[in-house]
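Student: Dropping a structure here in C-alpha coordinates format, bear with me for questions.
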Amino acid sequence: MLREFSFYDVPPAHVPPVSEPLEIACYSLSRDRELLLDDSKLSYYYPPPLFSDLNTGFPNRFHPPKSDPDPISIVKDVLMTKGIQMNSSFLTWRGLITKIMCAPLDPRNHWETYLVMDPTSGIIMMEERTRSETSYANQDRMCYWGYKFEAISTLPEIWDACSRDQIEQRDNQDVVPDEQYCSIVKINIGKSKLILAGEVDCIWDKKPCSAKESDVHSDDGTIEEDASNAENPNLHYVELKTSKKYPLENYGMRKKLLKYWAQSFLLGIGRIIIGFRDDNGILIEMKELFTHQIPKMLRPYFKPNDWTPNRLLVVLEHALEWIKQTVKQHPPSTEFTLSYTGGSKLVLRQII
(Lines of atoms letter the chains of each structure in order from A and count residues from 1; the text may use other names and numbers.)
(Lines give C-alpha, C1' and ligand atoms only; values in the text may rest on other atoms or scores of the structure.)
Protein backbone atom coordinates (compact mmCIF):
# COMPACT_ATOMS: atom_id res chain seq x y z
CA MET A 1 0.00 0.00 0.00
CA LEU A 2 1.29 3.44 -0.94
CA ARG A 3 -0.49 6.76 -0.50
CA GLU A 4 0.71 10.25 -1.39
CA PHE A 5 -0.14 13.65 0.03
CA SER A 6 0.73 16.75 -2.00
CA PHE A 7 1.13 20.09 -0.26
CA TYR A 8 -0.04 21.91 -3.36
CA ASP A 9 -3.31 19.95 -3.51
CA VAL A 10 -4.43 21.50 -0.22
CA PRO A 11 -7.02 24.15 -1.09
CA PRO A 12 -6.83 27.62 0.47
CA ALA A 13 -8.62 27.60 3.80
CA HIS A 14 -8.99 29.42 7.07
CA VAL A 15 -6.38 28.67 9.70
CA PRO A 16 -7.50 25.66 11.75
CA PRO A 17 -8.33 26.13 15.42
CA VAL A 18 -5.25 25.39 17.52
CA SER A 19 -5.38 25.02 21.29
CA GLU A 20 -2.68 26.40 23.55
CA PRO A 21 -0.17 23.61 24.25
CA LEU A 22 -0.64 22.52 27.87
CA GLU A 23 2.05 20.68 29.78
CA ILE A 24 0.65 17.47 31.25
CA ALA A 25 3.93 15.91 32.42
CA CYS A 26 7.68 16.30 32.27
CA TYR A 27 10.78 14.17 32.74
CA SER A 28 14.56 14.43 32.73
CA LEU A 29 17.39 12.38 31.24
CA SER A 30 20.78 12.13 32.91
CA ARG A 31 24.03 12.19 30.94
CA ASP A 32 23.89 8.36 31.09
CA ARG A 33 20.33 8.45 29.67
CA GLU A 34 18.76 7.43 32.96
CA LEU A 35 15.07 8.36 32.96
CA LEU A 36 14.12 10.64 35.86
CA LEU A 37 10.45 11.40 36.50
CA ASP A 38 11.09 14.99 37.57
CA ASP A 39 12.39 18.37 36.38
CA SER A 40 15.87 17.97 37.89
CA LYS A 41 17.59 18.68 34.55
CA LEU A 42 15.65 21.87 33.85
CA SER A 43 18.18 24.65 33.27
CA TYR A 44 17.75 28.37 33.92
CA TYR A 45 18.57 31.09 31.43
CA TYR A 46 21.41 33.48 32.21
CA PRO A 47 22.88 35.61 29.41
CA PRO A 48 26.29 34.53 28.11
CA PRO A 49 29.13 37.03 27.65
CA LEU A 50 29.21 38.60 24.21
CA PHE A 51 32.19 37.64 22.06
CA SER A 52 32.38 34.21 23.68
CA ASP A 53 34.25 31.69 21.54
CA LEU A 54 31.86 28.83 20.81
CA ASN A 55 34.83 26.63 19.85
CA THR A 56 36.08 26.51 23.45
CA GLY A 57 36.17 22.91 24.69
CA PHE A 58 35.91 21.28 21.25
CA PRO A 59 36.50 18.38 21.04
CA ASN A 60 38.05 17.57 24.44
CA ARG A 61 35.10 18.58 26.63
CA PHE A 62 32.41 17.52 24.18
CA HIS A 63 30.36 14.38 24.86
CA PRO A 64 28.51 13.85 21.54
CA PRO A 65 24.86 12.78 21.72
CA LYS A 66 24.00 9.16 21.17
CA SER A 67 23.39 8.35 17.54
CA ASP A 68 19.95 6.70 17.72
CA PRO A 69 16.73 8.66 18.39
CA ASP A 70 14.75 7.89 21.53
CA PRO A 71 11.71 5.63 21.01
CA ILE A 72 8.33 7.22 21.65
CA SER A 73 7.66 4.40 24.13
CA ILE A 74 9.65 6.48 26.64
CA VAL A 75 6.89 9.09 26.62
CA LYS A 76 4.16 6.47 26.82
CA ASP A 77 5.91 4.91 29.84
CA VAL A 78 6.21 8.30 31.57
CA LEU A 79 2.50 8.99 31.14
CA MET A 80 1.50 5.52 32.30
CA THR A 81 3.80 5.69 35.34
CA LYS A 82 2.35 9.07 36.31
CA GLY A 83 -1.20 7.78 35.84
CA ILE A 84 -2.05 10.18 33.02
CA GLN A 85 -4.48 8.63 30.56
CA MET A 86 -4.02 9.37 26.89
CA ASN A 87 -6.98 10.54 24.83
CA SER A 88 -5.42 11.67 21.57
CA SER A 89 -5.02 10.92 17.89
CA PHE A 90 -1.21 11.00 17.92
CA LEU A 91 1.59 10.40 20.40
CA THR A 92 4.88 11.59 19.00
CA TRP A 93 7.84 13.93 19.26
CA ARG A 94 7.46 17.64 18.69
CA GLY A 95 10.35 17.45 16.22
CA LEU A 96 8.54 15.05 13.90
CA ILE A 97 5.43 17.22 13.69
CA THR A 98 7.75 20.16 13.02
CA LYS A 99 9.24 18.19 10.12
CA ILE A 100 5.80 17.55 8.62
CA MET A 101 4.73 21.16 9.11
CA CYS A 102 7.93 22.60 7.63
CA ALA A 103 8.44 20.08 4.83
CA PRO A 104 7.21 22.58 2.18
CA LEU A 105 10.09 24.87 3.19
CA ASP A 106 12.72 22.22 2.41
CA PRO A 107 12.11 20.76 -1.07
CA ARG A 108 15.56 19.10 -1.01
CA ASN A 109 15.27 17.55 2.44
CA HIS A 110 14.90 13.81 3.16
CA TRP A 111 13.49 12.08 6.23
CA GLU A 112 11.52 9.02 7.28
CA THR A 113 9.37 8.23 10.31
CA TYR A 114 7.59 5.09 11.50
CA LEU A 115 3.92 4.91 12.50
CA VAL A 116 1.80 2.29 14.19
CA MET A 117 -1.64 2.43 15.80
CA ASP A 118 -1.57 1.16 19.36
CA PRO A 119 -4.13 -1.68 19.50
CA THR A 120 -5.26 -0.83 23.03
CA SER A 121 -5.66 2.94 22.89
CA GLY A 122 -6.06 3.52 19.14
CA ILE A 123 -3.39 6.23 19.29
CA ILE A 124 -1.09 6.58 16.29
CA MET A 125 2.47 6.46 17.64
CA MET A 126 5.15 8.05 15.50
CA GLU A 127 8.93 7.90 15.88
CA GLU A 128 12.24 8.00 14.05
CA ARG A 129 14.42 4.91 14.14
CA THR A 130 17.49 6.42 12.55
CA ARG A 131 18.51 10.04 12.32
CA SER A 132 17.81 11.48 8.89
CA GLU A 133 20.04 14.52 8.81
CA THR A 134 21.84 15.97 5.84
CA SER A 135 25.61 16.06 6.35
CA TYR A 136 27.67 19.11 5.46
CA ALA A 137 31.22 20.41 5.76
CA ASN A 138 32.45 21.16 9.29
CA GLN A 139 29.24 19.61 10.65
CA ASP A 140 30.58 18.37 14.00
CA ARG A 141 32.09 21.71 14.92
CA MET A 142 29.05 23.73 13.86
CA CYS A 143 26.72 21.41 15.81
CA TYR A 144 29.01 21.91 18.79
CA TRP A 145 28.57 25.68 18.50
CA GLY A 146 24.85 25.21 19.17
CA TYR A 147 25.41 22.93 22.14
CA LYS A 148 28.10 25.24 23.49
CA PHE A 149 25.77 28.24 23.24
CA GLU A 150 23.24 26.35 25.36
CA ALA A 151 25.92 25.49 27.93
CA ILE A 152 27.12 29.08 28.38
CA SER A 153 23.54 30.46 28.41
CA THR A 154 22.21 28.34 31.26
CA LEU A 155 22.63 27.60 34.95
CA PRO A 156 21.62 24.49 36.94
CA GLU A 157 19.50 26.63 39.30
CA ILE A 158 17.92 30.06 39.25
CA TRP A 159 20.72 32.64 39.22
CA ASP A 160 20.39 33.89 42.81
CA ALA A 161 20.78 30.32 44.08
CA CYS A 162 24.01 29.81 42.09
CA SER A 163 27.49 30.62 43.26
CA ARG A 164 29.68 33.16 41.50
CA ASP A 165 31.86 30.26 40.39
CA GLN A 166 28.90 28.48 38.75
CA ILE A 167 28.08 31.63 36.79
CA GLU A 168 31.62 32.56 35.78
CA GLN A 169 32.87 29.06 34.96
CA ARG A 170 30.16 28.09 32.47
CA ASP A 171 32.67 28.36 29.64
CA ASN A 172 34.83 25.66 31.23
CA GLN A 173 32.22 22.96 31.84
CA ASP A 174 31.70 19.82 29.80
CA VAL A 175 29.14 20.00 26.99
CA VAL A 176 26.74 17.05 27.39
CA PRO A 177 23.76 17.15 24.96
CA ASP A 178 22.32 13.86 26.26
CA GLU A 179 21.46 15.52 29.58
CA GLN A 180 17.96 16.85 28.91
CA TYR A 181 14.72 18.15 30.35
CA CYS A 182 11.59 17.30 28.35
CA SER A 183 8.05 18.64 28.41
CA ILE A 184 5.01 16.61 27.37
CA VAL A 185 2.08 18.67 26.12
CA LYS A 186 -1.38 18.17 24.71
CA ILE A 187 -2.39 20.29 21.73
CA ASN A 188 -5.35 20.19 19.33
CA ILE A 189 -4.80 21.11 15.67
CA GLY A 190 -8.09 21.15 13.82
CA LYS A 191 -9.77 17.81 14.52
CA SER A 192 -6.53 16.10 15.55
CA LYS A 193 -5.59 15.73 19.20
CA LEU A 194 -1.88 15.35 19.78
CA ILE A 195 0.39 14.55 22.70
CA LEU A 196 3.85 15.87 21.90
CA ALA A 197 7.11 15.55 23.79
CA GLY A 198 10.15 17.72 23.22
CA GLU A 199 13.34 18.90 24.82
CA VAL A 200 13.27 22.28 26.57
CA ASP A 201 16.56 24.18 26.59
CA CYS A 202 15.87 26.28 29.68
CA ILE A 203 13.39 28.43 31.55
CA TRP A 204 13.33 32.23 31.66
CA ASP A 205 12.64 32.68 35.36
CA LYS A 206 11.11 30.06 37.61
CA LYS A 207 8.81 27.18 36.79
CA PRO A 208 5.33 27.96 38.12
CA CYS A 209 3.24 25.39 39.90
CA SER A 210 1.58 23.35 37.18
CA ALA A 211 -1.49 21.17 37.53
CA LYS A 212 -1.07 18.16 39.74
CA GLU A 213 -1.00 15.16 37.49
CA SER A 214 -3.79 13.67 39.59
CA ASP A 215 -5.91 16.67 38.57
CA VAL A 216 -5.47 16.45 34.81
CA HIS A 217 -7.23 13.21 33.96
CA SER A 218 -10.94 12.74 34.33
CA ASP A 219 -13.06 9.66 34.82
CA ASP A 220 -13.67 9.30 31.10
CA GLY A 221 -9.94 9.30 30.36
CA THR A 222 -9.69 12.78 28.95
CA ILE A 223 -6.99 15.14 30.12
CA GLU A 224 -8.25 18.35 31.61
CA GLU A 225 -6.65 21.54 32.83
CA ASP A 226 -7.45 22.59 36.39
CA ALA A 227 -7.19 26.27 35.63
CA SER A 228 -7.94 27.30 39.20
CA ASN A 229 -4.82 25.59 40.58
CA ALA A 230 -2.42 25.62 37.66
CA GLU A 231 -0.32 27.90 35.52
CA ASN A 232 0.97 26.49 32.26
CA PRO A 233 4.78 26.59 32.56
CA ASN A 234 5.46 26.43 28.82
CA LEU A 235 5.23 30.18 28.26
CA HIS A 236 8.16 30.50 30.68
CA TYR A 237 10.33 28.13 28.64
CA VAL A 238 13.07 29.34 26.30
CA GLU A 239 14.38 27.91 23.03
CA LEU A 240 18.06 28.70 22.37
CA LYS A 241 19.37 28.96 18.80
CA THR A 242 22.60 29.97 17.07
CA SER A 243 22.79 31.38 13.58
CA LYS A 244 24.65 33.67 11.26
CA LYS A 245 22.79 36.93 10.90
CA TYR A 246 21.16 37.92 7.63
CA PRO A 247 18.56 40.62 6.90
CA LEU A 248 14.92 39.55 6.80
CA GLU A 249 14.92 40.24 3.06
CA ASN A 250 17.05 37.08 2.83
CA TYR A 251 14.82 34.05 2.14
CA GLY A 252 17.14 31.72 4.05
CA MET A 253 16.81 33.85 7.19
CA ARG A 254 13.03 33.97 6.90
CA LYS A 255 12.89 30.20 6.42
CA LYS A 256 15.07 29.66 9.48
CA LEU A 257 12.87 31.92 11.61
CA LEU A 258 9.76 30.10 10.38
CA LYS A 259 11.28 26.81 11.55
CA TYR A 260 12.21 28.34 14.90
CA TRP A 261 8.64 29.58 15.24
CA ALA A 262 7.07 26.22 14.32
CA GLN A 263 9.28 24.29 16.71
CA SER A 264 8.48 26.55 19.66
CA PHE A 265 4.81 27.09 18.71
CA LEU A 266 4.04 23.36 18.83
CA LEU A 267 5.38 23.01 22.38
CA GLY A 268 4.04 26.36 23.55
CA ILE A 269 7.49 27.80 24.29
CA GLY A 270 7.19 31.51 24.95
CA ARG A 271 10.62 32.87 23.99
CA ILE A 272 13.34 32.20 21.46
CA ILE A 273 16.81 33.61 22.09
CA ILE A 274 19.16 33.64 19.12
CA GLY A 275 22.91 33.91 19.51
CA PHE A 276 24.24 35.35 16.27
CA ARG A 277 27.80 34.24 15.52
CA ASP A 278 30.38 34.93 12.87
CA ASP A 279 32.00 32.40 10.53
CA ASN A 280 34.57 31.54 13.18
CA GLY A 281 32.07 30.72 15.91
CA ILE A 282 32.38 33.96 17.87
CA LEU A 283 29.17 35.15 19.55
CA ILE A 284 28.62 38.68 18.27
CA GLU A 285 24.99 39.54 19.08
CA MET A 286 21.99 38.32 21.09
CA LYS A 287 18.36 38.64 20.04
CA GLU A 288 15.32 37.83 22.18
CA LEU A 289 12.05 37.11 20.38
CA PHE A 290 8.62 36.24 21.68
CA THR A 291 7.42 33.23 19.71
CA HIS A 292 4.00 34.73 18.93
CA GLN A 293 5.61 37.86 17.44
CA ILE A 294 7.58 36.08 14.71
CA PRO A 295 4.71 35.74 12.16
CA LYS A 296 3.93 39.45 12.49
CA MET A 297 7.63 40.33 12.18
CA LEU A 298 7.94 38.31 8.95
CA ARG A 299 4.65 39.41 7.37
CA PRO A 300 5.99 42.47 5.47
CA TYR A 301 8.62 40.31 3.76
CA PHE A 302 6.41 37.50 2.45
CA LYS A 303 5.83 37.28 -1.28
CA PRO A 304 2.51 36.01 -2.76
CA ASN A 305 3.56 32.35 -3.12
CA ASP A 306 5.65 32.08 0.05
CA TRP A 307 4.89 29.55 2.75
CA THR A 308 3.53 31.61 5.63
CA PRO A 309 2.79 30.37 9.18
CA ASN A 310 -0.94 30.24 8.41
CA ARG A 311 -0.41 28.32 5.20
CA LEU A 312 1.87 25.82 6.96
CA LEU A 313 -0.77 25.26 9.65
CA VAL A 314 -3.44 24.57 7.02
CA VAL A 315 -1.18 22.00 5.34
CA LEU A 316 -0.34 20.40 8.70
CA GLU A 317 -4.03 20.08 9.59
CA HIS A 318 -4.77 18.33 6.29
CA ALA A 319 -1.69 16.10 6.53
CA LEU A 320 -2.62 14.90 10.03
CA GLU A 321 -6.18 14.15 8.92
CA TRP A 322 -4.87 12.27 5.87
CA ILE A 323 -2.54 10.18 8.04
CA LYS A 324 -5.34 9.38 10.51
CA GLN A 325 -7.84 8.32 7.86
CA THR A 326 -5.30 6.20 5.96
CA VAL A 327 -3.98 4.39 9.03
CA LYS A 328 -7.51 3.70 10.34
CA GLN A 329 -8.29 1.76 7.15
CA HIS A 330 -5.91 -0.96 8.34
CA PRO A 331 -5.93 -3.27 11.38
CA PRO A 332 -4.27 -1.96 14.56
CA SER A 333 -0.56 -2.78 14.87
CA THR A 334 -0.09 -2.36 11.10
CA GLU A 335 3.22 -0.55 10.63
CA PHE A 336 3.84 2.28 8.18
CA THR A 337 6.61 4.57 7.09
CA LEU A 338 5.96 8.24 6.43
CA SER A 339 8.68 9.67 4.24
CA TYR A 340 9.63 12.87 2.52
CA THR A 341 12.22 12.79 -0.22
CA GLY A 342 11.96 16.36 -1.37
CA GLY A 343 9.58 17.94 -3.82
CA SER A 344 5.98 18.48 -2.76
CA LYS A 345 4.75 15.13 -1.44
CA LEU A 346 4.62 13.01 1.70
CA VAL A 347 4.49 9.26 1.08
CA LEU A 348 2.82 6.78 3.46
CA ARG A 349 3.78 3.13 2.91
CA GLN A 350 2.58 0.02 4.67
CA ILE A 351 5.43 -2.15 5.94
CA ILE A 352 4.87 -5.70 4.72
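Every residue gets a Cβ built from N, Cα and C, even glycine.
Just lifted these from Swiss-Prot, have a look:
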BINDING   Arg33, Trp93, Arg94, Gly95, Cys182, Glu199, Lys241, Gln263  substrate binding site
BINDING   Glu150, Asp201, Glu239, Leu240  divalent metal cation binding site
MUTAGEN   Trp159 to Ala  Disruption of interaction with dhp1/Rat1
MUTAGEN   Glu199 to Ala  Loss of pyrophosphohydrolase activity; when associated with A-201
MUTAGEN   Asp201 to Ala  Loss of pyrophosphohydrolase activity; when associated with A-199
MUTAGEN   Lys256 to Ala  No detrimental effect on pyrophosphohydrolase activity, dhp1/Rat1 interaction or stimulation of dhp1/Rat1 mediated RNA degradation
Student: Between Glu150, Glu239, which of the binding-site residues has the fewest other CB atoms within 10 angstroms in the structure shown?
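Tutor: Minimum Cβ neighbour count within 10 Å, taken over the binding-site residues Glu150, Glu239, occurs at Glu150.
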Student: Determine which residues of the same chain, besides Glu150, Asp201, Glu239, Leu240, have their CB within 8 A of the center of the CB atoms at the recorded divalent metal cation site, and list them by sequence.
Tutor: Phe149, Ser153, Thr154, Val200, Cys202, Val238, Lys241, Ile273
Student: Enter the number of other CB atoms within 10 angstroms of the CB of Trp159 (mutagenesis position).
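Tutor: A 10 Å sphere around the Cβ of Trp159 (mutagenesis position) contains 13 other Cβ atoms.
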Student: Could you state, as a whole number of Å, the largest distance between Cα atoms of any two of Arg33, Trp93, Arg94, Gly95, Cys182, Glu199, Lys241, Gln263, the listed substrate binders?
Tutor: 23
Student: Under a criterion of Cβ-Cβ distance under 8 Å and sequence separation of at least 6, what residues of the same chain contact Asp201 (mutagenesis position)?
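Tutor: Counting only residues 6 or more apart in sequence, the Cβ neighbours of Asp201 (mutagenesis position) under 8 Å are Ser43, Glu150, Ser153, Thr154, Tyr237, Val238, Glu239, Leu240.
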Student: Between the mutagenesis positions Trp159, Glu199, Lys256, which lies closest to Arg33 (substrate binding site), Cα to Cα?
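Tutor: Spatially nearest to Arg33 (substrate binding site) by Cα position is Glu199.
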Student: In sequence order, what residues of the same chain, 6+ apart, have a Cβ less than 8 Å from the Cβ of Gly95 (substrate binding site)?
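Tutor: Result: Gly198, Gln263.
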Student: List the Cα distance (Å, whole number) between Lys256 (mutagenesis position) and Trp93 (substrate binding site).
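Tutor: With distance taken Cα to Cα, Trp93 (substrate binding site) is 20 Å from Lys256 (mutagenesis position).
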Student: Taking 10 A as the limit, how many CB atoms besides its own sit near the CB of Cys182 (substrate binding site)?
Tutor: 24
Student: By a simple count of other Cβ atoms within 10 Å, which of Arg33, Arg94, Lys241, Lys256, the recorded positions in the record, is least packed?
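Tutor: Per-residue Cβ counts within 10 Å for the recorded positions Arg33, Arg94, Lys241, Lys256 bottom out at Arg33.
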